[in-house]
Amino acid sequence: MCLFLLLFPYLASGQFLQTVKVGLLFSKDTASVMRAVGYRTSAAAVLVARDRIRAEHLLDQYDFNFTVKFDECTEGLAGGKTVELINHDNVDVIIGPTCNRAGIAVASLAAYYNVPVFQWGLTTAADIGNVSRYPTTVTLSLDTHSMALGVREVLRRFEWDEFVFIYSNDGDEEKCASMKDDLEKMGIENSDVTLAYMVQIQTVTLDALQKALTEVSKRGRIIIACFANGRGFKKAFVASTVLAGMSTDEYMYMFAEPQSRGFYVDEINGGEHYSWDDTDGNFVTGLTPEQIRDAYGKVLYICDNMGLPTTITPEFANFSSQLISRMTEQPFNCVQDCSNSTYKVPATYAGQLFDAFYAYGVALNRSLTQDPTRANLKNGSFVLSDIGMSFQGVGGGTVTLDDTGTRIVQVYMFALNTSLLPYLAASLVINGSEVEYTPFYKSEADLWSVRPLARPICGFSGLECPPDFVKEYLVYTIIAAVIVVLALLAGCAGLLYTMQMKRKEMERQDLLWQVPFIELQQVQSKSKAEASMHSFASGPSTSTKITVESRSETINFIFYYYQQDILAAMKHDLILQFDAEQKAEFRQMRNFDNDNLNKFIGLCLDGPQLFSLWRFCSRGSLSDVISKSSMQMDSFFMFSLIRDISNGLLFIHNSFLKCHGHLTSRCCLIDDRWQIKISGYGLKSVRTFENPKKEDLLWTPPENLRNENEERLPEGDIYSFGIICSEILTRSSAFDLENRKEKPDVIIYQVKKGGHNPMRPSLDTGETVEINPALLHLIRDCWTERPSERPSIEQVRGHLNGMRDGRKSNLMDHVFNMLETYASTLEEEVSDRTKELVEEKKKSDVLLYRMLPKMVADKLKLGQTVEPETFEQVTIFFSDVVQFTTLAGKCTPLQVVTLLNDLYTIFDGIIEQNDVYKVETIGDGYLCVSGLPHRNGNEHIRHIARMSLGFLSSLEFFRVQHLPSERINLRIGINCGSVVAGVVGLTMPRYCLFGDAVNTASRMESNGKPGKIHVTAEANQMLTQVVGGFRTESRGEVIIKGKGVMETYWLLGEQSRISVSAQAPREKTPEPPRRQSVRSISPIIEKMSEETQKGLYSAYKDFNNGNECVS
């Protein structure tokens, strides 16, 4: 029956399988290692691993034959059993042994025989992992060399540059000795960590432990300890720290060893408990578990995954159940010997045995794939030539071997949390000499309250610190303390003073931007009378400046004088209370100083409404200049305006304001030097409550049109900047509103709508100005739909600087050069125009001199006032056409004008022959004077007399064109006397005569006879006695209205000339008047007065002084 079972695999497959002989070395009855690697609780792991190998079809053509030997962890026995397995049993591979000394012996023999060996369990000596000495040995255990590297990384991580080591070989002669060797080697090979002191305890007792702790307290504060497992040594050590008074925050203890359960202790029945609850051992400390647990709070454990709390996964549970049950199978046949309940729990490192055998199966599969000959099964060098692998193990998570067969191990650092419960603090992956540290704690506060120092500040003896300065220099200390207190008081006083002064300074600065309304004086616009007072020499102005006096208030602004400066006060229809943050904003705004920012003066809070005050710019806004200025803009002029706006925006974007938020061309003001100054910035708290006009939204970016509550950003200013640039280049308003059919509402809706081709202004600049295409591209980038795609103001400035073409002149210089060029080109045209002007001026002067006396006209042209002038002796001449009303009734109006023009042309020719000034003609009335404005002595009477005689003689030959049969006759009156002459009126100014002599001359004409020259007694005396040469005849006494009875005369002619009227007209000799009373003669005088007043000449009486003013 047994033979059949042995032959069944071969019969089932139809062919005989090759056999791999496997030698197994175990420790069967050694009590110290039974729980970890005991034969009865671990050997069956090779059968479970064989099943996995078959399931993965790694060695389908091979079967395994197992030979079991027991070395009991002794090197002599292990060496002998190894020789038997190799020479007698002819095995292909040896799995084991499980202890250090036995493992070194087997590894040496395997290297000699070139047999592959896979060790596991407690083989932790670093020498076993030396590939150069033992090239055919693979160890799956965590060695002490790797553990030493992990300790060094932890020490470096917490800046501990020195440590001490306490260990004992009591109960385990191999583990701690190997750990000591590797720590010593690590301290020698690395300068960053030093092993300062080392103590070995021969027999572990409480006294020995306390003595050792007292000794090391003089050499170190970071203490690494190593003791045998399962005998209560570690708990006794921790308890000894309490008894020795060394469980304080000044110390840190570390257990760094392989095959450690950390803060857990295994129980025989498979369970576990905390180390401070361990009852194993004969140590009576007198301490409670709570005291010992508190001391464990100063302990760190560095060990493999055995330190983790036991977790039973389904895979491990299946492995554990098979491990115990299959010990009864071949080749172990452990039935009675394994029936004790002690052997019902798998050994601690049984999983490593599974991993070791499975790793061999993978390595053999690879070697047989390369060379399937039978001879290579036992060739250790060939089997391990491709040993590098990684797989999921049963005993320790992922198993990774490098190309030399050295396992890349992962160890863990465990600590107690604030609740004094174990937790995983960090992970350390050790690959050769490299260590990767991964912390799982949030901060070091999870590990300790204060990190311990490797060396106390005052040294281990406490004598390295300098002596207490206070005790040594008590007097000086007291003096220094007093000085410090006084200094602190002075500092506090200074701080309070500084704060007080700062508060006062803030209040002072607040007074600067809070302008009282009483200190503002409104600019008064000029009255109409003042506006009309222009001299004859003044001409129209061509300046582009805005005279603030021309208008004192607009819809949005009122202009005020403040401290001899003109301010523009922006109106805000609201009343607000400002908090400290807003006041700080106003203070900072008032301190702004930039060439392209309009100065913010402050706010007026106590006026009829809220005013924000800004400096007045004489040329108005950019919008005004574009819409009203006739000044020609070339490309450099436009570029300079755009550059000024970008400079102002750069300052705003880099200030605390971050953005303007409401930038329009109306905010861009222009000063005397044609420099743009941005106004209206800041005042966010004020603008929040204002409703902008539709026209002001034409510059608003689409994102703010869609959401009015969205915060204004610098990208929005860039959009507004692009709209303003389009206004400058096209020399039109935003979106060319005046020449569009759409209203602002429609345009704003289209901009808000957006889309693939959003609404934007035209950039058609015409052919008169050459614009850089790069500038047009920049403007289009500025108003792109997505804010994130718009350039920043720094980028805009960079692009503009690249377009300067090397020109560095400013705009004012450019304007001067442009005006100079313009002046030179117009020089010839001005010269021609000047010649024409001189000719026209001559014509104007001739006309003016005919209307006014030359002397008077010259004064008026110079803008001088013509003062009234008194002339003591002049001769006044009045004439009137007899029965002109009857004659005019026979003519049309045009014929009347023709008649008078023909007549006056003859008269004007006669006047030019004499020193006579023609004052005025009214209808058919004629007024002349001689002796003014140029005085001519007594010759004035001669010139008037000759002119009068000439008038009468010229009528003999004068004929009316349309009435040839009609004859014209004149009545002439002459008087001599004093008059006052002057210019009266602004519109159509006239040179007028004032005086009684004027009225008397008028009465002479009105009381005269047709064809006669009627003169007064004064004129007669001048004619006959003063100048002589004229013949006159007395008319007698005549009643003159306003004069009473006057004696008058007829001028008959000049003695040297033929008399115009040789004889006086015959009149009936009046009867002597009868005596009548004054009362009875009055009606007669009134009737005579009415008859003598007939005529078309009108005289105007001045009721204030009784003089006649003829105009």
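Yeah, the Cβs are placed from backbone N, Cα and C, and that goes for glycine too.
In Swiss-Prot, a mutagenesis experiment is listed as HIS57 to Gln, annotated with the note No effect on chemotaxis to alkaline pH. No effect on chemotaxis toward Na+. Normal cilium localization. HIS57 (mutagenesis position) falls within neither a helix nor a strand when secondary structure is assigned with DSSP, and so counts as coil. Other C-beta atoms found within 10 angstroms of the C-beta of HIS57 (mutagenesis position) number 9, with every protein chain shown included.
Counting only same-chain residues six or more apart in sequence, none has a Cβ lying under 8 angstroms from the Cβ of HIS88 (mutagenesis position). For HIS88 to Gln, Swiss-Prot lists a mutagenesis experiment annotated as follows: No effect on chemotaxis to alkaline pH. No effect on chemotaxis toward Na+. Normal cilium localization.
Counting only same-chain residues at least 6 apart in sequence, those with a Cβ under 8 Å from the Cβ of HIS145 (mutagenesis position) are ALA126, GLY129, ASP182, LYS185. The mutagenesis experiment HIS145 to Gln is recorded by Swiss-Prot, whose note states: Loss of chemotaxis to alkaline pH. No effect on chemotaxis toward Na+. Normal cilium localization.
The mutagenesis experiment HIS273 to Gln is recorded by Swiss-Prot, whose note states: No effect on chemotaxis to alkaline pH. No effect on chemotaxis toward Na+. Normal cilium localization. HIS273 (mutagenesis position) falls within a strand segment according to DSSP. Just so you know, the Cβ of HIS273 (mutagenesis position) picks up 13 other Cβ atoms within 10 Å once every protein chain is counted.
Sequence annotations record features per position, and here Swiss-Prot assigns domain 'Protein kinase' to 482-817.
Annotation comment: Swiss-Prot describes LEU488, LEU489, ALA490, GLY491, CYS492, ALA493, GLY494, LEU495, LEU496, LYS545 as ATP binding site, evidence class sequence analysis. Over all protein chains present, the Cβ of GLY494 (ATP binding site) has 11 other Cβ atoms lying within 10 Å.
What Swiss-Prot lists as domain 'Guanylate cyclase' is 875-1005, and the listing cites sequence analysis.
Here the C-alpha separation of ALA490 (ATP binding site) and HIS273 (mutagenesis position) works out to 64 Å.
Summarising the environment of LEU496 (ATP binding site), the number of other Cβ atoms within 10 Å of its Cβ, over all protein chains shown, is 10. Taking DSSP states H, G and I as helix and E and B as strand, the domain 'Guanylate cyclase' (875-1005) has 52 helix, 40 strand, 39 coil. Taking CA atoms as the reference points, CYS492 (ATP binding site) and HIS57 (mutagenesis position) are 86 Å apart. You'll find the Cα of GLY494 (ATP binding site) roughly 65 Å from the Cα of HIS273 (mutagenesis position). The recorded positions recorded for this entry are HIS57, LEU488, LEU496, and the Cα of HIS57 lies nearest to that of HIS273 (mutagenesis position). Put simply, HIS57 (mutagenesis position) is 88 Å from LEU496 (ATP binding site) when counted between their Cα atoms. Looking at LEU488 (ATP binding site) and HIS57 (mutagenesis position), their Cα atoms lie 85 Å from each other.
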